[in-house]
Structure formats: structure tokens, C-alpha cells
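Taken straight from Swiss-Prot:
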type	residues	note
BINDING	PRO310, SER311, SER312, SER313, ALA314, PHE315, ASN316, VAL317, THR318, LYS337	ATP binding site
BINDING	GLU358, ASP501	Mg(2+) 1 binding site
BINDING	ASN484, ASP501	Mg(2+) 2 binding site
DOMAIN	304-638	domain 'Protein kinase'
MUTAGEN	LYS337 to Arg	Loss of kinase activity resulting in impaired mitochondrial integrity and function; when associated with A-479 and A-501
MUTAGEN	SER346 to Asp	Phosphomimetic mutant; no effect on activity and promotes translocation of park to mitochondria
MUTAGEN	SER346 to Ala	Abolishes activity and autophosphorylation. Fails to recruit park to mitochondria
MUTAGEN	ASP479 to Ala	Loss of kinase activity and impaired recruitment of park to mitochondria. Loss of kinase activity resulting in impaired mitochondrial integrity and function; when associated with R-337 and A-501
MUTAGEN	ASP501 to Ala	Loss of kinase activity. Loss of kinase activity resulting in impaired mitochondrial integrity and function; when associated with R-337 and A-479
MUTAGEN	SER519 to Ala	No effect on activity and autophosphorylation
Amino acid sequence: MSVRLLTVRLIKHGRYILRSYCKRDIHANILDQNQLKTRSKRGFPLPSTAANVLRTTPQQAAKSVVNVVPRTINSPSGSPFNGSGSSPTSSSGIFRVGQHARKLFIDNILSRVTTTYSEDLRQRATRKLFFGDSAPFFALIGVSLASGSGVLSKEDELEGVCWEIREAASRLQNAWNHDEISDTLDSKFTIDDLEIGPPIAKGCAAVVYAADFKKDVASDGASLHTDAQPQATPAFAPNSWSTHEMMSPLQNMSRFVHNFGGSVDNVFHYSQPSAASDFVGAQSREQDQRHHEQQQHQNQEQEQHQNQEPSSSAFNVTSPANSNINSSVDSYPLALKMMFNYDIQSNALSILRAMYKETVPARQRGMNEAADEWERLLQNQTVHLPRHPNIVCMFGFFCDEVRNFPDGHLLYPVAQPQRINPQGYGRNMSLYLLMKRYDHSLRGLLDSQDLSTRNRILLLAQMLEAVNHLSRHGVAHRDLKSDNVLIELQDDAAPVLVLSDFGCCLADKVHGLRLPYVSHDVDKGGNAALMAPEIFNTMPGPFAVLNYGKADLWACGALAYEIFGNRNPFYSSSGGMARERGEMTLSLRNSDYRQDQLPPMSDACPPLLQQLVYNILNPNPSKRVSPDIAANVVQLFLWAPSNWLKAGGMPNSPEILQWLLSLTTKIMCEGRPQMGAGLMPVASCGNRRAYVEYLLICSFLARARLRRIRGALNWIQNVVA
């Protein structure tokens, strides 16, 4: 026990003792008088002594108390006794001492188990802070702010500028992603408003037809139909943002220079060649040399066969075919996907309830006013995926009856209803998805064209950006494969990659990307060959969880082999024509493979990206990078200064922010979407080739954070060290 506490207790207890001995018996007299007054009012007879007490005034009662001497009776032993036979003074004194002893005992216990003193001090400090004596406190805050080490640090100010960059890039990205078709679709839209063209593709669960709006429907809305593909509206439309709003980060350039040094001229320092350009330049020089040798050999052969016509006629045969394909794309710019319905009753609400995952990327989600409560609850629990340039452009969806479309009896006779095909097993209604039409799938593009190294890197960067967009919004695709990745081609521009077919996705607001796996009835996803090891090996149990946080990223690592010209290590080629050709290969099993068993990638893939793919395909998810870091690594490889990707080239935060500002300046000044021929968004400089690059840079800036960029740079430094 401390001396201070002991002193406080002695003073407190001594004060109680002094009060007890000096206290007059006033409360007892007042209580007696009140009782006597009550009896007199009720008419009860009072004793003479009581009547005398009532008739006397308080002053007379006080005098009588002083003058009255208590009468005593001498006992045989000589000690005075009163009528009751006990001494009132001694009994009352003992009673008072007992009372105070008990009170001291209780106070001592309460002082040990309560925090009276701490509460008093806390309340006193609060009163001083808010009602008085707060000047020293705020004086310290003023001194800290004046000295520069205040509440906001330099890192916070840098993040503030980075936030402005994200806002400007998001506005520009929204202008690119805007379309007028999804805004005009409503609940009254039906299959009769479309003109159905030839079939494009067919899968096990759906068929895709080329489509376009009918002429009469187009006349009702002037912007609903054009002769070309529906694309983004210009950024400087009447309802779009102005240049002042889009270029808000550039207005803070002076504040950035004042606080962190440097000059505006340093922005152009970051236009130096990146690591990707160096690698691609070396590759292109080697290819040019080989091409020159092949050209000389072909010239020699042409000199020998220059008078022969078969080669020229063969060339003329392929040209009209390509023109017919292009004309069909121009005349049918939309794609209509019809889902096969075998077991769902022909009711719009039932169909939407069973196939709601297909509608996750839809841009227009019209809610019927007569919808049931369960339908509203279902849509509230489902994640709505925001627009992104690397996610399929799905304008909307609707339910309607199944029609007798072209070649339906040949492509899907079993899925047709019996009113169309008597041997069919399909229902009369199904779900229709209206999308933008694309040129190829990733598998078709890789099989038909010989892509350059830079285009392959751009494809990988776009796929990682799409997967990162899904992960940021709590969606897992769970069925990534080369057939579900669509490609848009336009002239000589780099291909645009989008993810499609969300029928097996996980989009749950309740559980997010961590799905409880209590039984085998829970669906793990669609593609078992490209299923992440942590998903494939998880067994059901009361506490088992399927973590899809890095599952789609793992599938991207497997598809990276295909993008750079290698065989997918998790696909096998056995039987059939592969056996006859001697191309039988064994694949890795995603359940028990080791990282050192991964086959080497081709030389077309840069060494840094090879290490990234090997890291993505690590069987242990805790050792993989996150989707955000993986996308940042490829973006840094494409656009960052090459010395940042060398050993010891780690930049500081102001240098990173200057580089981000230079990228923002580039896309704001050069990459603003303008309306080109056919309503195609092109760069303001007219270079369609750079359109994909501007899309990638804008997607990167729309989510740029210094902490995440430094994390990607740290990973790069660990690899190149």
C-alpha cells in the first residue's frame, strides 16, 4: 500500500469518526415530532408529555433540554440506573462505534474493487480538455503542424495525390465504357425486337447467334442502332465530364513539386524505353534478320515460278472470304446468347433464379415492379460486377420463349421444345443474353495468327487486369479457359481481351470469396483441369472453406503457357489423332504436382514474366502473389523505366508518383476517346494501335496505390537480385 493511499484513508476515516462524535441527534427528534403530528391529525389521544412537546416551540424545547437533569434511581450497589435498567449513554456510544466500524469496513472493501479515483481523474481530465485548460493541448498540435511532422505525413499527402489520379482515370474509364444500348433496354424488350443472324458458336449449355436491332426499332431510338459496332460514346459529349474535371491531378502538379521536389520537366524523364520495349526490340531484330533470310529465299523461288497463276488465284480466293466475314460482323454487330433450358419451368422468375450467375456482368439490370420479394432478395445478395474494358460487354438480359432459329435442328435438336422438335426435351422459355459481338476466342486467335511478343504480353496484362477486377469486387470466375476468353480485333491494332461466360462464377455478398464447404453438394466450379490445387484438394467438413482469392489467378498462370506459344501443362494430348501423329503427351495433375515439375516457357516470354508465371502456379497459395501485385508487375514491365527492374533500382515514393503523373498526362492528352469511323473510340492523336495500351494504362491508374506498387517493385527486386 502506498503512502499516499494510506494518508488519504486516514484522513477520510478520521473525518468520519469526528463527525460521528460531534453529530447531534436531530433526525430522531424530527422523526418523533412528525409521528406525533400525524397521530393528532387522525384524532388519536396523545400522552401528556407528547402534548406538551407539541405545544412547545423549538426554542422552548431547546431550553428545556438544557435545564432538564435526568432522574436516576440508586441501586443497591450504588450505581445509578434509569427506569429501563441500562445506561443510555454507554449503549448509544457502543452502537455508534459499531455502525462506523461497519461503514469503514464496507468502504475499505469498495475502495479495493471499484475505480473511484481513476474515474474521478478521467472525468476531471475530460472536463479540462473540453471545457477548460485545453490551450496547452492545442498548442502542442499547432507546434507539430508548424514543424511539418503533423497528423498528415508525407506518405499520406502522396496517397492523396494518388487518390486524385485514381479519380481522374476512373472518369476517363467510365467514358470509354459508356454505351447507349444498355441505357435504352427496358423490361418491355423481347426477342421480336432483334433480327437474328447465323449461329456463331455453340457449347454444352448455350448457343450464340449473330444479331442486330430491327430497322423499325432503330427508328424509334436514334441512338439504338448504327451501321457499325456499338461502342463507347465520345468523352466530350454534352453529358460527359469536362477537361477541367478530367485533368484534376495536373492542377496539383505545383503542390507536388513544392512539397516533394523535382520539376514538371521530370515528367518527361519517364518516357524512356521500358524493359518491355528493350526485350521486344531485341526480339524484333532477331525476327527481322530471320525474315530477311526467308524473304531472300522466297524471292529466288518466285523468280522461278513468276509466270505461274495458281498462287495468285489462291490468293484471290481467300480475300472474298475474309470480306464476307467482315461484312457479316458489320451487319450483325450484336451477339445473342440463348441458354438451354431442360428442367426449369417456363417462368421468368424461375429461370432468373436458376441462371442468375449468367447475368453478373450485365450492364442493365431492369427490375420488374411486380417482382416477388425473393427475387429482390436474390438480386441484393448477388454481386453486380461494374463495367471494365476487359470484361464482356453484356448490354442486358431478358426471358422469352424459344424460337426456331437458323440451324437449330442441326446444332441443338435435343434442346428444342417439342412444339418445334417432337424429339426435343427443352422447355418453351429460356434466358437470353444480349452482348457485343467479338471476333475470336483466345484459342481461335492463337491457332489462326502468329502474334508478336508485345501483343502476347498485352494479352497477359489484360487477363490479369480482368482477374484483378473480379477479385476486387468479390467475384470468382471459376471456369477460366481459352474458349471463355474472347478477343476483339480492329485493323492492325493489338487485340482486346475480355472474360466471358460467368455461368459457373461465385458472386455472393454474404460469403464473398470464402465459400463454406460442408458437403459435396457445394459446387466447386466448372473446369476441373484448370482448378486451383487448394480448391481441388479441399475435402468437405463442418469447418472447411473454399478460398477462391487466388484461384482464378492460378488459372491465368496456366493460360499464360498458351499465350506464349507453349502447350498447357495441365492439358493432355492422348488418343485419336494425337496417337497417330506421335504427339501423345502427359499432363501435370493439379492435385499433386510440384513447382519444379513445371515445364520451361518459350523464349518469347521475358525472364521476369516467366518467374511471375512460375510464382502464380505455386501449389501453395500463401506463396503466390496477389492478383493486384501480379497485374502491377506486368504493368511495370510494360511502362516503367527499365532501370527500376534492375538490381538496386528501387525508386522512392516521389519518383513513383512522378511516373504516375506522367502516365496520367499521357492518357489525358493523347488517349482521350474520340469518335472515329464507325463510332470506334480512338486516341485523339488518331493512332488506333495505341488504343489497347491506353486502356491498360487507364485500368492501372484507376486502381493505383503507392503501397501496392511498392509491393510489386519489392517482388521484382527480389527476383532480379
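Including glycine, each Cβ sits where the backbone N, Cα and C put it.
The noted changes are left out; the structure has the residues it started with.
The structure, with features from Swiss-Prot marked on it.
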{"residue": "LYS337", "record": "mutagenesis position", "DSSP class": "strand"}
{"residue": "SER346", "record": "mutagenesis position", "DSSP class": "coil"}
{"residue": "GLU358", "record": "Mg(2+) 1 binding site", "DSSP class": "helix"}
{"residue": "ASP479", "record": "mutagenesis position", "DSSP class": "coil"}
{"residue": "ASN484", "record": "Mg(2+) 2 binding site", "DSSP class": "helix"}
{"residue": "ASP501", "record": "mutagenesis position", "DSSP class": "coil"}
{"residue": "SER519", "record": "mutagenesis position", "DSSP class": "coil"}
Rounded inter-Cα distance in Å - LYS337 (mutagenesis position), GLU358 (Mg(2+) 1 binding site)
10
What number of additional C-beta atoms lies within 10 angstroms of the C-beta atom of ASP479 (mutagenesis position)?
21
What's the CA-CA gap between SER519 (mutagenesis position) and ASP479 (mutagenesis position) in angstrom, rounded?
21
Enter the number of other CB atoms within 10 angstroms of the CB of ASN484 (Mg(2+) 2 binding site).
22
Give the distance between the Cα atoms of ASP479 (mutagenesis position) and SER346 (mutagenesis position), rounded to the nearest whole Å.
27
Rounded inter-Cα distance in Å - ASN484 (Mg(2+) 2 binding site), ASP501 (mutagenesis position)
6
Mutagenesis positions (SER346, SER519), the one with most neighbouring Cβ atoms at 10 Å
SER346
For ASP501 (mutagenesis position): intrachain residues, at least 6 apart, with Cβ closer than 8 Å
GLY203, ASP479, ASN484
Suppose we draw a 10 Å sphere around the Cβ of LYS337 (mutagenesis position). How many other Cβ atoms does it contain, all chains included?
24
In this predicted model, the domain 'Protein kinase' (304-638) has a mean pLDDT of 85
What count of other C-beta atoms do you get within 10 angstroms of the C-beta of GLU358 (Mg(2+) 1 binding site), across all chains shown?
22
One should report the C-alpha separation between SER346 (mutagenesis position) and GLU358 (Mg(2+) 1 binding site), rounded to whole angstrom, as 18
